[in-house]
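Since the structure comes first, as C-alpha cells, the remarks are kept for the end.
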Amino acid sequence: MSRDRFRSRGGGGGGFHRRGGGGGRGGLHDFRSPPPGMGLNQNRGPMGPGPGQSGPKPPIPPPPPHQQQQQPPPQQPPPQQPPPHQPPPHPQPHQQQQPPPPPQDSSKPVVAQGPGPAPGVGSAPPASSSAPPATPPTSGAPPGSGPGPTPTPPPAVTSAPPGAPPPTPPSSGVPTTPPQAGGPPPPPAAVPGPGPGPKQGPGPGGPKGGKMPGGPKPGGGPGLSTPGGHPKPPHRGGGEPRGGRQHHPPYHQQHHQGPPPGGPGGRSEEKISDSEGFKANLSLLRRPGEKTYTQRCRLFVGNLPADITEDEFKRLFAKYGEPGEVFINKGKGFGFIKLESRALAEIAKAELDDTPMRGRQLRVRFATHAAALSVRNLSPYVSNELLEEAFSQFGPIERAVVIVDDRGRSTGKGIVEFASKPAARKAFERCSEGVFLLTTTPRPVIVEPLEQLDDEDGLPEKLAQKNPMYQKERETPPRFAQHGTFEYEYSQRWKSLDEMEKQQREQVEKNMKDAKDKLESEMEDAYHEHQANLLRQDLMRRQEELRRMEELHNQEMQKRKEMQLRQEEERRRREEEMMIRQREMEEQMRRQREESYSRMGYMDPRERDMRMGGGGAMNMGDPYGSGGQKFPPLGGGGGIGYEANPGVPPATMSGSMMGSDMRTERFGQGGAGPVGGQGPRGMGPGTPAGYGRGREEYEGPNKKPRF
C-alpha cells in the first residue's frame, strides 16, 4: 500500500497505473488522460488533448468501478504535476502497434499484458507523487475528438485481456462510443484454449498472451499481471480487498504451465521457446567441470503407490532434465532415479518431498553412495588431484576430495567416490592387505568404507516412530531440572560420565599424538641412518668397482707388456736370423772366393806359364815380375829381360806394359777366356784381351805368406 499508492491516480477498477477516473466522480486526473469518447477495452491510438482540458481542477474522490467508464475525464490535472510533455504534432499510425519491449526476466515466462509493458513484482515505484512516469496512462481507446490526431506517446502500463478487440486506425473526426457499464465484462485471461476474438498479438516488442491462470477480474477492471501470471490487485475502488496479495507459484510451476490462449501457432512457438529456455537454465545449474549422472545425483523416492509405472515415475522428474538410471521396487514402494547434476537433484528433492500422490506423501532423499571410501592418515601435501590420480588405478572415480578445516588446512582425511562397487571393493582390499603410499614419506593411507550420515533433513516429527516408549518420553515437555530432585541428581551423574569420557578421549588423543610424534622422530632418525647406510653401501660399491677396474687395467697393461715383450723378442729373433743368414751368406761367399783362389794358387807351372805368357817376358819391368820376387823365375830360359829378347821393340813392349799397368779393372775389357785358355805367347799388340787376368794370383790371401 505504501509504495503502490503513488501508482494509482484516480479511482475506478483499474490496475496500478490507472490514472484519472470518470468525470462525474472527479478522480485525480492525469494530464495525459483520454478524451471523453475513449472506451475501456480498446487499445489506445494517437490522441490529442480534449477540447475541454483547459485548467487544473481540485481533487475529486475516486468513483465506483461500474461508473468509471461513463464519466467524462476531469479537465484539469493536479496542481502539483509538472507541465505535460508535448508529443509530435503529426499523426504516425505505425506507432500504435509498436510499443517498446517490456523488461523480461530470462528465467521467467512471458506474461499477459496489453500493448504496454507491465512492471514486475520487484519493479521500482515512481520517484514521487508529484513526478509520475513519463508514459501517459490510458484505458486503451481510439483517438479522441480533439482538433487533430496526435501520435501515441510511450505505451500505457495497464494490462489488457486477451480477448480485447484489435486497435483501431487513427481518425480525426468521430470518436467511438465506449462500452457501457452494464455490458458484458471482458473475458478473463485465465481461460485456456483459443479466445473468441483475435489473438492479442504483440507488436515488434510486445509480449505474448498470458499463460497463467488468474487474469484481470471482470468487475474490477484489468489488473496488472505479475511475471508468474497472477494479477496485482487494485488498491482503490477495485473488486478485491485493499492490500490483497496472491501466492506466487513455485519455481517449477512458473516454467511449466498449460498452453497459452490464442492460436495454435502461438502456443507451439511459446512451448518451443519455453522448453529451450528451460534447457538453457538447466545447463547453467551445472558447475564447470562437474561430472554428470553420478551417484551424488541419485535420489531415493519412498512411499510410492503400488501401481506406479516407470513412465509415470519418469514424468514425475521430467521437468528436472533427462533422467538417467531408474529403478522401482513396487512391492516395497520405493525407487531410485539419477538426474544430470547435483543442483537439479537438490531442486527436485526440495520440490517433490512431501508431495501428495494418490493419497500418499512422497519421501525424497539423496541415496547413499554405495561405492564411497573414507581415506585417513593423509599427508598435508596431498591434494584432491593427487588423491584422484592415486586411486584412479582401481577404477573410474566420480569425486575425490580432501577434507579441510575452516582455514583450508588439511585434516588428514578424505573421501573417494568410485563409479562402481567392484572398483571400490578392489581399492579397499588392496590398500588393507598392502601398504599404499602417496608421498615420499613412508606414511601409508588407511582406507575404510565411508560412514554416511544425513545431516540435512534429520529426523522430522512426522517420521518419528509413535510407539508407547515415544508416548511415554514425550509426556513431559523440555525443562530445566530443579536442584535437589531425582532427575537433577542423575542428570549430574550423566554429565560427570560424559565429562569422564571427554577426559579419557582427550588423554587417548594426547597419547596418540605423543606416539605419532615419537614415531615421526624415530622415523626421521632411522631415515637419516638409512640414508647414511645407503651412502656407505654406495661408497663401498664404488670402491669395489674402482678396485675391479684397476685390476682390469693392470691386467690389460700386463697383457700389453707381454705382447710388447713377445713382439720385441720376435723382432730380435728375426734380426738374429737375418744376421746369421747374412753371415752364412758371407761365409759361403768367402768360401767360394777362397776355393776359387785356392784353385788358382795351386795351378801347375805349365798352366800358369800359359796364362801369364810364354818366355817369361811378362815379368820384365813388372813389380810382380821376377825382378821383384824372391822366388826363382817361372819362365824358361836364362835371361828374361829386355836384353834377352832383342827381337821385341822397346816401344811396343813399353806400350803393352803401360796399358796393363793403367787398367783399373781386375779383369780385361775383352772377352774373358777360360782360366786354362792359352793365349799367344809373347808381348806386343797381339796380346789377348784376358792378358792381365793372370795377375790375380798375386793378390789372393793364400799368396801373402810368400812375400
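Placement of Cβ uses the backbone N, Cα and C atoms for every residue, glycine included.
None of the substitutions listed is reflected here, since the structure keeps the original residues.
Among the features that Swiss-Prot reports, domain 'RRM 1' is placed at 297-369, with the record citing sequence analysis.
The domain 'RRM 2' feature in Swiss-Prot is assigned to 371-452; the stated evidence is sequence analysis.
For Leu535 (mutagenesis position), the number of other Cβ atoms no farther than 10 Å from its own Cβ, over all displayed protein chains, is 10. Here Swiss-Prot notes a mutagenesis experiment, Leu535 to Ala, with the remark: Impairs DNA binding and ability to mediate transcriptional activation; when associated with A-539; A-546 and A-549.
Leu539 (mutagenesis position) falls within a helical segment according to DSSP. The local packing around Leu539 (mutagenesis position), expressed as other Cβ atoms within 10 Å of its Cβ over all shown chains, amounts to 10. Leu539 to Ala appears in Swiss-Prot as a mutagenesis experiment; the accompanying note says: Impairs DNA binding and ability to mediate transcriptional activation; when associated with A-535; A-546 and A-549.
There are 10 other CB atoms within 10 A of the CB of Leu546 (mutagenesis position), with all protein chains counted. Among the sequence features in Swiss-Prot, the mutagenesis site Leu546 to Ala is noted as follows: Impairs DNA binding and ability to mediate transcriptional activation; when associated with A-535; A-539 and A-549.
Around Met549 (mutagenesis position), no same-chain residue six or more apart in sequence has its CB under 8 Å from its CB. The secondary structure of Met549 (mutagenesis position), as reduced to three states from DSSP, is helical. According to Swiss-Prot, the experimentally introduced change Met549 to Ala is described as follows: Impairs DNA binding and ability to mediate transcriptional activation; when associated with A-535; A-539 and A-546.
Listed in Swiss-Prot is the mutagenesis experiment Thr687 to Ala, annotated as follows: Abolishes phosphorylation by GSK3B. Impairs interaction with THRAP3.
In Swiss-Prot, a mutagenesis experiment is listed as Thr687 to Asp, annotated with the note No effect on interaction with THRAP3 (phosphomimetic).
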Length of the line joining the Cα atoms of Leu539 (mutagenesis position) and Leu546 (mutagenesis position), in Å: 10
Counts of helix, strand and coil residues, the domain 'RRM 1' (297-369), according to DSSP: 22 helix, 22 strand, 29 coil
Distance [Cα-Cα, Å, rounded] between Leu546 (mutagenesis position) and Leu535 (mutagenesis position): 16
Structural state census, the domain 'RRM 2' (371-452) (DSSP three-state): 21 helix, 26 strand, 35 coil
